[in-house]
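Below: one structure, written as C-alpha coordinates.
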Amino acid sequence: MAVEMASQSQVLVEEKSSVRILTLNRPKQLNALSFHMISRLLQLFLAFEEDPSVKLVILKGHGRAFCAGGDVAAVVRDINQGNWRLGANYFSSEYMLNYVMATYSKAQVSILNGIVMGGGAGVSVHGRFRIATENTVFAMPETALGLFPDVGASYFLSRLPGFFGEYVGLTGARLDGAEMLACGLATHFVPSTRLTALEADLCRINSNDPTFASTILDAYTQHPRLKQQSAYRRLDVIDRCFSRRTVEEIISALEREATQEADGWISATIQALKKGSPASLKISLRSIREGRLQGVGQCLIREYRMVCHVMKGEISKDFVEGCRAILVDKDKNPKWEPRRLEDMKDSMVEQYFERVEREDDLKLPPRNNLPALGIAKL
(Lines of atoms letter the chains of each structure in order from A and count residues from 1; the text may use other names and numbers.)
(Lines give C-alpha, C1' and ligand atoms only; values in the text may rest on other atoms or scores of the structure.)
Protein backbone atom coordinates (compact mmCIF):
# COMPACT_ATOMS: atom_id res chain seq x y z
CA MET A 1 0.00 0.00 0.00
CA ALA A 2 2.82 2.40 0.91
CA VAL A 3 4.53 1.58 -2.40
CA GLU A 4 1.36 2.33 -4.34
CA MET A 5 0.88 5.64 -2.48
CA ALA A 6 4.52 6.58 -3.18
CA SER A 7 4.15 5.96 -6.91
CA GLN A 8 0.87 7.89 -7.02
CA SER A 9 2.25 10.90 -5.12
CA GLN A 10 5.39 10.92 -7.30
CA VAL A 11 3.35 11.04 -10.53
CA LEU A 12 0.28 13.29 -10.33
CA VAL A 13 -2.58 12.75 -12.79
CA GLU A 14 -5.07 15.38 -13.97
CA GLU A 15 -8.01 14.65 -16.26
CA LYS A 16 -9.05 17.52 -18.53
CA SER A 17 -11.81 16.15 -20.80
CA SER A 18 -9.88 14.14 -23.45
CA VAL A 19 -6.42 15.13 -22.18
CA ARG A 20 -4.36 13.61 -19.37
CA ILE A 21 -1.71 15.74 -17.66
CA LEU A 22 1.02 13.84 -15.81
CA THR A 23 3.31 15.76 -13.45
CA LEU A 24 6.58 14.28 -12.18
CA ASN A 25 6.49 15.17 -8.49
CA ARG A 26 9.81 14.69 -6.68
CA PRO A 27 10.91 18.34 -6.78
CA LYS A 28 13.54 18.02 -4.01
CA GLN A 29 15.22 15.28 -6.07
CA LEU A 30 14.74 17.31 -9.28
CA ASN A 31 12.14 14.71 -10.30
CA ALA A 32 14.76 11.96 -10.64
CA LEU A 33 12.94 8.82 -11.77
CA SER A 34 12.45 6.30 -8.98
CA PHE A 35 11.49 2.71 -9.82
CA HIS A 36 7.96 3.52 -8.57
CA MET A 37 7.69 6.48 -10.97
CA ILE A 38 8.84 4.42 -13.95
CA SER A 39 6.37 1.63 -13.13
CA ARG A 40 3.55 4.12 -12.67
CA LEU A 41 4.31 5.98 -15.92
CA LEU A 42 4.41 2.70 -17.84
CA GLN A 43 1.09 1.63 -16.33
CA LEU A 44 -0.53 5.00 -17.13
CA PHE A 45 0.78 5.28 -20.70
CA LEU A 46 -0.44 1.77 -21.55
CA ALA A 47 -3.85 2.43 -19.95
CA PHE A 48 -4.27 5.76 -21.79
CA GLU A 49 -3.37 4.12 -25.09
CA GLU A 50 -6.16 1.55 -24.62
CA ASP A 51 -8.70 4.19 -23.49
CA PRO A 52 -10.47 5.65 -26.55
CA SER A 53 -11.57 8.70 -24.53
CA VAL A 54 -7.92 9.82 -24.09
CA LYS A 55 -6.64 11.80 -27.09
CA LEU A 56 -3.49 13.51 -25.80
CA VAL A 57 -0.97 13.04 -22.96
CA ILE A 58 0.96 16.00 -21.49
CA LEU A 59 4.03 15.31 -19.35
CA LYS A 60 5.71 17.97 -17.20
CA GLY A 61 7.73 18.36 -14.00
CA HIS A 62 7.01 20.06 -10.68
CA GLY A 63 9.61 22.63 -9.61
CA ARG A 64 12.75 23.75 -11.42
CA ALA A 65 13.33 20.47 -13.24
CA PHE A 66 11.42 18.47 -15.79
CA CYS A 67 13.50 15.45 -14.79
CA ALA A 68 17.19 15.37 -13.85
CA GLY A 69 17.58 11.69 -14.78
CA GLY A 70 17.25 8.23 -13.34
CA ASP A 71 17.70 7.52 -9.64
CA VAL A 72 21.16 6.03 -10.21
CA ALA A 73 22.15 6.50 -6.55
CA ALA A 74 19.56 3.85 -5.62
CA VAL A 75 20.92 1.52 -8.32
CA VAL A 76 24.48 1.93 -7.00
CA ARG A 77 23.27 1.10 -3.47
CA ASP A 78 21.87 -2.15 -4.85
CA ILE A 79 25.16 -2.92 -6.64
CA ASN A 80 27.18 -2.23 -3.48
CA GLN A 81 24.92 -4.66 -1.61
CA GLY A 82 25.62 -7.35 -4.21
CA ASN A 83 22.23 -6.98 -5.94
CA TRP A 84 23.12 -5.75 -9.43
CA ARG A 85 20.07 -7.61 -10.80
CA LEU A 86 17.80 -5.19 -8.89
CA GLY A 87 19.48 -2.49 -10.95
CA ALA A 88 18.81 -4.58 -14.07
CA ASN A 89 15.09 -4.59 -13.14
CA TYR A 90 15.18 -0.80 -12.87
CA PHE A 91 16.79 -0.33 -16.29
CA SER A 92 14.64 -2.95 -18.04
CA SER A 93 11.49 -1.16 -16.80
CA GLU A 94 12.90 2.23 -17.79
CA TYR A 95 13.82 1.05 -21.30
CA MET A 96 10.39 -0.55 -21.68
CA LEU A 97 8.83 2.84 -20.87
CA ASN A 98 11.14 4.55 -23.40
CA TYR A 99 10.06 2.04 -26.05
CA VAL A 100 6.35 2.49 -25.33
CA MET A 101 6.79 6.27 -25.63
CA ALA A 102 8.82 5.95 -28.84
CA THR A 103 6.12 3.80 -30.47
CA TYR A 104 3.11 5.53 -28.87
CA SER A 105 0.01 5.75 -31.03
CA LYS A 106 -1.26 8.95 -29.39
CA ALA A 107 0.37 12.37 -29.22
CA GLN A 108 2.61 13.09 -26.23
CA VAL A 109 3.56 16.68 -25.37
CA SER A 110 6.52 17.04 -23.00
CA ILE A 111 6.93 20.48 -21.42
CA LEU A 112 10.65 20.82 -20.67
CA ASN A 113 10.62 23.95 -18.51
CA GLY A 114 13.83 23.30 -16.56
CA ILE A 115 16.48 20.59 -16.19
CA VAL A 116 16.31 17.65 -18.62
CA MET A 117 19.11 15.15 -18.18
CA GLY A 118 19.74 11.45 -18.79
CA GLY A 119 16.56 9.54 -17.97
CA GLY A 120 14.61 12.81 -18.32
CA ALA A 121 15.54 12.81 -22.00
CA GLY A 122 14.35 9.21 -22.24
CA VAL A 123 10.81 10.09 -21.10
CA SER A 124 10.53 13.11 -23.40
CA VAL A 125 12.67 13.01 -26.54
CA HIS A 126 10.99 9.83 -27.80
CA GLY A 127 7.58 11.55 -27.72
CA ARG A 128 6.07 13.42 -30.65
CA PHE A 129 6.23 16.99 -29.25
CA ARG A 130 9.02 18.40 -27.04
CA ILE A 131 8.58 21.98 -25.79
CA ALA A 132 11.71 23.86 -24.69
CA THR A 133 11.66 27.21 -22.87
CA GLU A 134 14.21 29.82 -21.79
CA ASN A 135 14.65 27.76 -18.58
CA THR A 136 15.55 24.48 -20.30
CA VAL A 137 18.94 22.90 -19.59
CA PHE A 138 19.57 19.64 -21.44
CA ALA A 139 22.49 17.23 -20.99
CA MET A 140 23.49 13.59 -21.23
CA PRO A 141 26.18 13.61 -18.49
CA GLU A 142 26.73 9.85 -18.23
CA THR A 143 30.41 9.63 -19.23
CA ALA A 144 31.28 11.69 -16.12
CA LEU A 145 29.44 9.05 -14.03
CA GLY A 146 31.07 5.99 -15.56
CA LEU A 147 27.86 5.14 -17.43
CA PHE A 148 26.94 5.86 -21.10
CA PRO A 149 24.07 7.76 -22.77
CA ASP A 150 21.29 5.17 -22.53
CA VAL A 151 17.43 5.36 -22.48
CA GLY A 152 17.55 5.09 -26.27
CA ALA A 153 20.10 7.92 -26.61
CA SER A 154 22.10 5.91 -29.13
CA TYR A 155 18.98 6.23 -31.31
CA PHE A 156 18.20 9.93 -30.84
CA LEU A 157 21.75 11.31 -30.52
CA SER A 158 22.84 9.50 -33.68
CA ARG A 159 20.06 11.25 -35.60
CA LEU A 160 21.10 14.81 -34.74
CA PRO A 161 22.73 16.89 -37.51
CA GLY A 162 26.26 15.86 -38.47
CA PHE A 163 28.23 14.56 -35.51
CA PHE A 164 26.54 16.80 -32.94
CA GLY A 165 25.20 13.69 -31.17
CA GLU A 166 28.71 12.38 -30.56
CA TYR A 167 29.67 15.79 -29.14
CA VAL A 168 26.65 15.91 -26.79
CA GLY A 169 26.98 12.27 -25.73
CA LEU A 170 30.72 12.17 -25.09
CA THR A 171 31.24 15.56 -23.43
CA GLY A 172 28.01 15.87 -21.40
CA ALA A 173 27.67 19.39 -22.86
CA ARG A 174 24.73 21.44 -21.61
CA LEU A 175 22.32 22.78 -24.22
CA ASP A 176 19.78 25.55 -23.75
CA GLY A 177 16.30 25.66 -25.24
CA ALA A 178 17.40 27.48 -28.39
CA GLU A 179 20.08 24.85 -29.05
CA MET A 180 17.60 22.02 -28.44
CA LEU A 181 15.25 23.55 -31.01
CA ALA A 182 18.05 24.13 -33.52
CA CYS A 183 19.36 20.55 -33.39
CA GLY A 184 15.93 18.89 -33.28
CA LEU A 185 15.87 17.59 -29.70
CA ALA A 186 12.97 20.02 -29.14
CA THR A 187 10.16 20.47 -31.65
CA HIS A 188 9.00 23.87 -30.32
CA PHE A 189 10.21 26.75 -28.15
CA VAL A 190 7.59 28.51 -26.01
CA PRO A 191 8.38 31.24 -23.41
CA SER A 192 7.54 29.98 -19.91
CA THR A 193 5.09 32.87 -19.39
CA ARG A 194 2.94 31.38 -22.17
CA LEU A 195 2.84 27.79 -20.88
CA THR A 196 -0.37 28.15 -18.86
CA ALA A 197 -2.26 29.50 -21.87
CA LEU A 198 -0.72 26.82 -24.11
CA GLU A 199 -1.80 24.06 -21.74
CA ALA A 200 -5.34 25.43 -21.61
CA ASP A 201 -5.55 25.40 -25.41
CA LEU A 202 -4.12 21.88 -25.64
CA CYS A 203 -6.75 20.69 -23.15
CA ARG A 204 -9.47 21.57 -25.66
CA ILE A 205 -8.25 18.88 -28.07
CA ASN A 206 -10.75 16.11 -28.71
CA SER A 207 -9.06 14.20 -31.53
CA ASN A 208 -6.29 11.61 -31.93
CA ASP A 209 -5.02 13.50 -34.96
CA PRO A 210 -1.66 15.04 -33.92
CA THR A 211 -2.09 17.92 -36.38
CA PHE A 212 -4.48 19.58 -33.88
CA ALA A 213 -1.73 19.68 -31.23
CA SER A 214 0.80 20.69 -33.89
CA THR A 215 -1.33 23.65 -35.03
CA ILE A 216 -1.75 24.92 -31.46
CA LEU A 217 1.96 24.52 -30.69
CA ASP A 218 2.95 26.27 -33.92
CA ALA A 219 0.85 29.28 -32.89
CA TYR A 220 2.80 29.60 -29.62
CA THR A 221 6.30 28.74 -30.78
CA GLN A 222 9.14 31.23 -31.16
CA HIS A 223 12.52 30.93 -32.86
CA PRO A 224 15.12 32.32 -30.46
CA ARG A 225 18.58 33.25 -31.74
CA LEU A 226 21.47 31.05 -30.72
CA LYS A 227 23.90 32.71 -28.30
CA GLN A 228 27.20 33.78 -29.84
CA GLN A 229 29.09 31.18 -27.78
CA SER A 230 26.67 28.36 -28.66
CA ALA A 231 28.29 25.03 -29.52
CA TYR A 232 25.77 24.70 -32.33
CA ARG A 233 27.45 27.61 -34.10
CA ARG A 234 30.60 25.43 -34.17
CA LEU A 235 29.05 22.53 -36.04
CA ASP A 236 31.83 22.66 -38.66
CA VAL A 237 34.51 22.11 -35.99
CA ILE A 238 32.38 19.45 -34.28
CA ASP A 239 31.93 17.59 -37.57
CA ARG A 240 35.65 17.75 -38.39
CA CYS A 241 36.66 16.40 -34.97
CA PHE A 242 33.84 14.15 -33.76
CA SER A 243 33.64 12.29 -37.08
CA ARG A 244 36.99 10.65 -36.25
CA ARG A 245 37.07 6.91 -35.74
CA THR A 246 38.24 6.74 -32.12
CA VAL A 247 38.03 8.86 -28.96
CA GLU A 248 41.82 9.33 -29.08
CA GLU A 249 41.57 10.66 -32.65
CA ILE A 250 38.72 13.00 -31.67
CA ILE A 251 40.87 14.52 -28.89
CA SER A 252 43.89 14.83 -31.23
CA ALA A 253 41.73 16.59 -33.84
CA LEU A 254 40.44 19.04 -31.21
CA GLU A 255 44.00 19.71 -30.02
CA ARG A 256 45.02 20.52 -33.60
CA GLU A 257 42.08 22.93 -33.85
CA ALA A 258 43.22 24.56 -30.60
CA THR A 259 46.65 25.34 -32.08
CA GLN A 260 45.01 27.15 -35.00
CA GLU A 261 42.43 29.12 -33.04
CA ALA A 262 42.35 30.43 -29.46
CA ASP A 263 38.86 29.31 -28.55
CA GLY A 264 37.83 28.64 -24.95
CA TRP A 265 35.10 26.32 -26.19
CA ILE A 266 37.63 23.96 -27.81
CA SER A 267 39.80 23.78 -24.68
CA ALA A 268 36.71 23.20 -22.49
CA THR A 269 35.61 20.39 -24.82
CA ILE A 270 39.05 18.74 -24.61
CA GLN A 271 38.96 19.01 -20.80
CA ALA A 272 35.48 17.49 -20.64
CA LEU A 273 36.65 14.50 -22.68
CA LYS A 274 39.79 14.04 -20.59
CA LYS A 275 37.74 14.06 -17.37
CA GLY A 276 35.31 11.36 -18.52
CA SER A 277 35.67 7.64 -17.82
CA PRO A 278 37.83 6.09 -20.57
CA ALA A 279 35.64 2.98 -20.55
CA SER A 280 32.47 5.09 -20.79
CA LEU A 281 33.83 7.26 -23.59
CA LYS A 282 34.78 4.29 -25.74
CA ILE A 283 31.56 2.32 -25.32
CA SER A 284 29.50 5.52 -25.76
CA LEU A 285 31.13 6.35 -29.08
CA ARG A 286 30.59 2.85 -30.43
CA SER A 287 27.00 2.81 -29.14
CA ILE A 288 26.07 6.06 -30.92
CA ARG A 289 27.77 4.89 -34.13
CA GLU A 290 25.85 1.59 -34.06
CA GLY A 291 22.63 3.47 -33.29
CA ARG A 292 22.73 5.27 -36.65
CA LEU A 293 21.89 2.01 -38.42
CA GLN A 294 19.39 0.61 -35.90
CA GLY A 295 15.77 1.11 -34.94
CA VAL A 296 14.90 2.38 -31.48
CA GLY A 297 14.05 -1.13 -30.26
CA GLN A 298 17.41 -2.52 -31.38
CA CYS A 299 19.15 0.39 -29.65
CA LEU A 300 17.38 -0.30 -26.34
CA ILE A 301 18.14 -4.04 -26.52
CA ARG A 302 21.84 -3.28 -27.10
CA GLU A 303 21.90 -0.63 -24.36
CA TYR A 304 20.40 -3.15 -21.92
CA ARG A 305 23.28 -5.53 -22.61
CA MET A 306 25.69 -2.67 -22.04
CA VAL A 307 24.11 -1.50 -18.80
CA CYS A 308 24.12 -5.04 -17.37
CA HIS A 309 27.88 -5.23 -17.99
CA VAL A 310 28.31 -1.78 -16.43
CA MET A 311 26.45 -2.89 -13.29
CA LYS A 312 28.22 -6.25 -13.02
CA GLY A 313 31.50 -4.35 -12.96
CA GLU A 314 33.66 -7.21 -14.24
CA ILE A 315 35.23 -5.17 -17.06
CA SER A 316 35.29 -1.83 -15.22
CA LYS A 317 33.80 -0.58 -11.94
CA ASP A 318 33.67 3.02 -13.15
CA PHE A 319 29.89 3.40 -12.64
CA VAL A 320 30.15 2.82 -8.88
CA GLU A 321 33.26 5.01 -8.67
CA GLY A 322 31.75 7.81 -10.76
CA CYS A 323 28.60 7.91 -8.64
CA ARG A 324 30.74 7.96 -5.49
CA ALA A 325 32.79 10.91 -6.74
CA ILE A 326 29.94 12.95 -8.24
CA LEU A 327 26.82 12.05 -6.24
CA VAL A 328 27.88 10.59 -2.86
CA ASP A 329 31.21 12.00 -1.61
CA LYS A 330 31.05 14.81 -4.20
CA ASP A 331 34.84 15.17 -4.33
CA LYS A 332 34.58 15.24 -8.17
CA ASN A 333 37.79 13.23 -8.35
CA PRO A 334 36.94 9.77 -9.67
CA LYS A 335 39.70 7.16 -9.91
CA TRP A 336 38.88 5.58 -13.26
CA GLU A 337 40.01 2.05 -14.08
CA PRO A 338 41.39 1.73 -16.68
CA ARG A 339 42.84 5.18 -16.16
CA ARG A 340 43.93 5.93 -19.73
CA LEU A 341 42.07 5.65 -23.02
CA GLU A 342 44.83 3.53 -24.56
CA ASP A 343 44.43 0.99 -21.74
CA MET A 344 40.76 0.45 -22.64
CA LYS A 345 41.41 -2.13 -25.37
CA ASP A 346 39.02 -2.91 -28.22
CA SER A 347 38.56 -6.43 -26.83
CA MET A 348 37.29 -4.90 -23.56
CA VAL A 349 34.91 -2.59 -25.44
CA GLU A 350 33.62 -5.58 -27.42
CA GLN A 351 32.55 -7.38 -24.23
CA TYR A 352 30.00 -4.66 -23.40
CA PHE A 353 28.11 -5.46 -26.60
CA GLU A 354 27.81 -9.19 -25.95
CA ARG A 355 24.91 -10.76 -24.08
CA VAL A 356 25.60 -11.12 -20.38
CA GLU A 357 26.12 -14.74 -19.43
CA ARG A 358 22.99 -16.33 -17.91
CA GLU A 359 21.06 -13.09 -18.50
CA ASP A 360 18.21 -12.74 -21.00
CA ASP A 361 18.15 -9.95 -23.55
CA LEU A 362 15.57 -7.19 -23.04
CA LYS A 363 12.21 -8.42 -24.33
CA LEU A 364 10.18 -5.57 -25.81
CA PRO A 365 6.39 -5.83 -26.11
CA PRO A 366 4.76 -6.04 -29.56
CA ARG A 367 3.46 -2.56 -30.42
CA ASN A 368 0.46 -1.70 -32.64
CA ASN A 369 1.36 -4.37 -35.20
CA LEU A 370 4.78 -2.75 -35.56
CA PRO A 371 7.79 -5.06 -35.62
CA ALA A 372 9.33 -5.39 -32.15
CA LEU A 373 12.26 -3.30 -33.46
CA GLY A 374 10.04 -0.47 -34.71
CA ILE A 375 11.33 2.94 -35.66
CA ALA A 376 10.46 5.86 -33.38
CA LYS A 377 9.27 9.25 -34.55
CA LEU A 378 12.29 11.45 -33.83
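A Cβ is built for glycine as well, from the same backbone N, Cα and C atoms used for every other residue.
None of the substitutions listed is reflected here, since the structure keeps the original residues.
Among the features that Swiss-Prot reports, substrate binding site is placed at E94, G119, E142, D150, with the record citing similarity to another entry. Annotation of the published mutagenesis G70 to S in Swiss-Prot: Loss of activity; the original residue is retained in the structure shown. What Swiss-Prot says about the mutagenesis result for E142 to A is this: Loss of activity. For the mutagenesis experiment D150 to G, the note given by Swiss-Prot reads: Reduced activity.
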E142 (mutagenesis position) CB neighbourhood, other CB atoms within 10 A:
28
Taking just the CA atoms, what is the gap between E142 (mutagenesis position) and E94 (substrate binding site) in Å?
16
Spatial neighbours, same chain, of G70 (mutagenesis position) - Cβ under 8 Å, 6+ residues apart:
A32, L33, Y90, E94, G118, G119, G122, V151
Pairwise Cα distance maximum in Å, substrate-binding residues per record: E94, G119, E142, D150
16
For D150 (mutagenesis position), write down the residues of its own chain that are at least 6 apart in sequence and whose Cβ falls under 8 Å from its Cβ; none is a fine answer.
F91, Y95, G118, G122, E142, E303, M306, V307
Including all protein chains shown, what's the count of other C-beta atoms within 10 A of the C-beta of E94 (substrate binding site)?
28
Which of the three DSSP-derived classes (helix, strand, coil) applies to G70 (mutagenesis position)?
strand
For substrate, what surrounds E94, G119, E142, D150 with a Cβ no more than 8 Å from their Cβ centroid?
G69, G70, V72, F91, G118, G122, L147, P149, V151, A153, V307
So for G119 (substrate binding site), how many other CB atoms are inside 10 Å of its CB?
25
